[in-house]
Amino acid sequence: MRKNTIWNYSLIFFCCVLKSISTLDHGPHTVSVDSNRHNTQHQYKQNPNVASQRHSSHESGQSLHNSQSEHVTHIAASHAGSGGEHSTHLAQNLHRSSYNLLSEAMSQAVSNEFSSMGSGSADGACAADDFDCYSGSVQDRFGMEAIASLHRQLDDDDNGNIDLSESDDFLREELKYDSGYEKRQKAFHFNDDMHISVKELWEAWLRSEVHNWTIEQTTDWLAQSVQLPQYVDLFKLHKVTGAALPRLAVNNLQYVGNVLGIKDPIHKQKISLKAMDVVLFGPPRETGTRWKDYILVTLLLSAIIGCWYAYQQNKNAKRHLRRMAQDMEGLQRAEQSLQEMQKELERARMEQENVATEKLDLERRLKEAPTLSSSNSDLEVQQLKKEIEMLRNELSRAEFELVDNCWSPPPQLQSWLQYTYELESKNHQKKRTSAEKQLQSAREACEKLRKKRSSLVGAFVSTHGKSIDDVDRSIVEARNALGDVTNELQERLHRWKQIETCLGLNIVNNNGLPYLENVLYGRNGGLQSSMGMSSTKGSRARITNSTEDLDDESIQGKLNFENFSLLATE
């Protein structure tokens, strides 16, 4: 501010002297002064280093004032030599006009000084095209010089302005933008200003968001946009803010190399280009790195979720396989128990048939006893007598029991009950066959599933398919069918045991379903009568034995079915 004041005073006084000289003489002296003034201003414009040599004191300004006064006095003396009265009159007029002009100039300078201080203008009394004066009045002189250097770098035709084609060439050639730079170029040419001067570029830089960046924002830009995070600590150490980016943009060797200590030329060039971009065209554009990071994170999360889902499905499949294996083992045990029980039932039935056959043979032999020849041995006669005695005793006991009960079943009831038992046995056999088929199909499905699980593709398909659920459901259905067959067989044994106990008839041991159908529906009276007679005669003799056999069979069957039920429920 003090330098501006000195130069204002000097220029005003110099103008006053020129005006005074012009009033005295309009000859060659005026042309000489004007040419000297033009040469001085032209020298200031051509030599930008003059701005750095303007650190003069108030005494240098005063000496310049004295030298100019002596020059004016010398001119007045030269004119005074031309003679007498006219010289005295000119000297008085010169003294009076110089004093008036000097007073007016001083008052105008003071008013301009106060007006420039009040308005806060950055360039004060500098001319619009006087960059040296303008850079000398700003605080960030290095930043201003860097902005001017960038302006010269963009101004290809050296006309003092940056037009649209020059900025377009700079974006394409220097910053290597192939596309997507229209917004940044539009932001550079603010308000469609197609000709940008140094002053406008400096004012745009002062308004820029990048100019107000803090140290943290600058280091973030260095790490993310420039991708040189190794210099973050160095920037923090030297407190590099956004205002220092123009010096980085012009690749100031003193600042970048000596102050910051960055020696790698490739890194210097990279920092310079990125700094040019943000200084001239604003904050860096989105390069898509963040979106790539989002997509990468999303894909990573999807992969993790997919792996977790596959792991869960594999674990569930293994758990289903273990459960199916357990169910199959339970079904196998139930099947074995059922087969053993069926074998025991068949064995008991064969024993009952053998007993009945022996009884019939004994009765036949008793009937044929009178016709035996006397040649039979005494031993056989004794045995027959013993058997006859036993039969008589049992017959008498049965008659006694019938007399005590005072009720005897009808003759045909035994045949109908035997026929009913055979029908139930036939239906039970059908259900058992169906349950065995379900068991066999479940076993085959389980084997197929195990074969599929042996390969990777089959394991993936079986994991994501419905085959496991279908096999599991078929196993459960087979187990339920076996349970129903077991319960029904247990209930039948108990029920027919109670019926035989109450009636004293042999129902379980019979001559078979075809014979019973022939007897009951064939209308053969002889067979029916003989069946009735044999039943009345033999029933009393077989009541005790059949009851005891049914007791043993029911107890054994009950134990077997209890074991089978426990295996089936497992």
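Numbering starts at 1 and runs along the chain as displayed.
Cβ coordinates are placed from backbone N, Cα and C, and glycine is handled just like the others.
Here the original residues stay in place, and none of the substitutions has been built in.
Residues annotated as domain 'EF-hand' in Swiss-Prot: 142-177.
According to Swiss-Prot, the experimentally introduced change ASP155 to Ala or Asn is described as follows: Increases Ca(2+) influx through activation of CRAC channels and arrests cell growth. Within 10 Å of the C-beta of ASP155 (mutagenesis position) we count 19 further C-beta atoms, all protein chains included.
Counting only same-chain residues at least 6 apart in sequence, none has a Cβ under 8 Å from the Cβ of ASN159 (Ca(2+) binding site). Summarising the annotation, Swiss-Prot assigns Ca(2+) binding site to ASP155, ASP157, ASN159, ASN161, GLU166.
Other C-beta atoms found within 10 angstroms of the C-beta of ASP157 (mutagenesis position) number 10, with every protein chain shown included. Under its mutagenesis entries, Swiss-Prot includes ASP157 to Ala or Asn with the note: Increases Ca(2+) influx through activation of CRAC channels and arrests cell growth.
Under its mutagenesis annotations, Swiss-Prot gives GLU166 to Ala or Gln the following note: Increases Ca(2+) influx through activation of CRAC channels and arrests cell growth.
Annotation source Swiss-Prot lists domain 'SAM' at 213-281, citing sequence analysis.
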What does DSSP give as the helix, strand and coil breakdown of the domain 'SAM' (213-281)?
52 helix, 0 strand, 17 coil
Quick one: mean pLDDT on the domain 'EF-hand' (142-177)?
69
